[in-house]
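Trainee: I'd like to ask some things about the structure below.
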Amino acid sequence: MAAILARKSLSALRSRQLVLAGHTIEGTNGYNRTLLGTRSFATKHSFSTDKDDEEREQLAKELSKDWNSVFERSINTLFLTEMVRGLMLTLKYFFEKKVTINYPFEKGPLSPRFRGEHALRRYATGEERCIACKLCEAICPAQAITIEAEEREDGSRRTTRYDIDMTKCIYCGFCQEACPVDAIVEGPNFEFATETHEELLYDKEKLLENGDRWETEIAENLRSESLYR
């Protein structure tokens, strides 16, 4: 609609210019000169016709865009369409399965590779797995592990001291990867916050206690990951 009005206004403007030019020439040289002047004026100014058309059409497009934006804003304001779209999205997710977990009463599943609180494991006979090779102590980047060992009567080596400073540990899992007998592992527990620093200094008894508590779960996790180690 705006484009049609623009073209009509342009045609009216051209006609008026031609008429004014014809009247000016007629006053001096008569009717024949009027026609000649009209044709000359039209010929002289014909080069600007295409340019004017382009300008008018561009203006019409801009006006059309402006009116469309005004119309859209008016509709949104009048009928509150944005709020309706938001409510529709809310209703869509209202009936879908909830993804929120009400922690700590609900807990999500943990990966078998989860690295949590440390533990020392035993064999089924009750014998400690650790052979005091000190590979875990050597590989620990945080230097959080301290081991002391001695030789037993049968010639085997066993630890007399196995300490982990949990405030230094970065839970990289290198100790577990380095252990040749799967003695030191990182268990599934992540809720071991304490009120004092001393409670985070784990000794051998504490680590063995953790291993006895989670042995079933730890063994299952190691079994499921055995193909990828």
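The backbone N, Cα and C atoms fix where each Cβ goes, glycine too.
Those substitutions? Not in this structure, it's all original residues.
Annotations per Swiss-Prot:
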- C130, C133, C136, C179: [4Fe-4S] cluster 1 binding site (BINDING)
- C140, C169, C172, C175: [4Fe-4S] cluster 2 binding site (BINDING)
- 121-150: domain '4Fe-4S ferredoxin-type 1' (DOMAIN)
- 160-189: domain '4Fe-4S ferredoxin-type 2' (DOMAIN)
- E57 to R: In strain: cv. Bintje (VARIANT)
- E62 to K: In strain: cv. Bintje (VARIANT)
- K65 to T: In strain: cv. Bintje (VARIANT)
- R121 to H: In allele TYKY2 (VARIANT)
- T216 to I: In allele TYKY2 (VARIANT)
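Please go over these features one by one and say how buried each is and what sits next to it.
Mentor: Every protein chain considered, the tally of other Cβ atoms within 10 Å of the Cβ of C136 ([4Fe-4S] cluster 1 binding site) stands at 22.
In this structure, C175 ([4Fe-4S] cluster 2 binding site) is part of a helix by DSSP. Every protein chain considered, the tally of other Cβ atoms within 10 Å of the Cβ of C175 ([4Fe-4S] cluster 2 binding site) stands at 23.
Across the domain '4Fe-4S ferredoxin-type 1' (121-150), mean pLDDT in this model comes to 95.
Sequence-distant contacts of the domain '4Fe-4S ferredoxin-type 2' (160-189) (same chain, six or more residues past either end, CB-CB distance under 8 Å): 110, 114-121, 128-131, 133, 135-136, 138-150, 197, 200-204, 207, 210-211, 214, 217-218, 221-222.
When secondary structure is read from DSSP and collapsed to three states, E57 (variant position) falls in the helix class. Cβ neighbour count for E57 (variant position) (all protein chains, 10 Å cutoff from its Cβ): 15.
Sequence-distant contacts of R121 (variant position), defined as residues of its own chain at least six apart whose C-beta falls under 8 angstroms from its C-beta, comprise R129, D182, A183, I184, V185, G211, E215, I218. In the three-state DSSP assignment, the secondary structure recorded for R121 (variant position) is coil.
According to its DSSP assignment, T216 (variant position) is helical. There are 8 other Cβ atoms within 10 Å of the Cβ belonging to T216 (variant position).
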Trainee: If you measure C136 ([4Fe-4S] cluster 1 binding site) to C175 ([4Fe-4S] cluster 2 binding site) at Cα, how many Å is it?
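Mentor: Given the Cα positions, C136 ([4Fe-4S] cluster 1 binding site) is 4 Å from C175 ([4Fe-4S] cluster 2 binding site).
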Trainee: So among E57, C140, C169, C172, C175, all listed as recorded positions, which is physically nearest to C130 ([4Fe-4S] cluster 1 binding site)? Use the C-alpha atoms.
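Mentor: If we rank E57, C140, C169, C172, C175 by Cα distance to C130 ([4Fe-4S] cluster 1 binding site), first place goes to C175.
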Trainee: Nearest to C133 ([4Fe-4S] cluster 1 binding site) in three-dimensional space, by Cα, is which of the recorded positions C140, C169, T216?
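Mentor: Checking each of C140, C169, T216 against C133 ([4Fe-4S] cluster 1 binding site), the shortest Cα distance is to C140.
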Trainee: CA-CA, which of the binding-site residues C169, C172, C179 lies nearest T216 (variant position)?
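Mentor: Smallest Cα separation from T216 (variant position) among C169, C172, C179: C179.
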Trainee: I need the neighbours of the [4Fe-4S] cluster 1 site defined by C130, C133, C136, C179. Which other residues of that chain put their C-beta within 8 angstroms of the C-beta centroid, in sequence order?
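Mentor: Same chain, not in C130, C133, C136, C179, Cβ within 8 Å: I131, A132, K134, L135, E137, I147, C175, A178, P180, V181, A183, I184.
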Trainee: Counting Cβ atoms within 10 Å of each candidate's own Cβ, which of the binding-site residues C130, C133, C140, C172, C179 comes out highest?
Mentor: C130
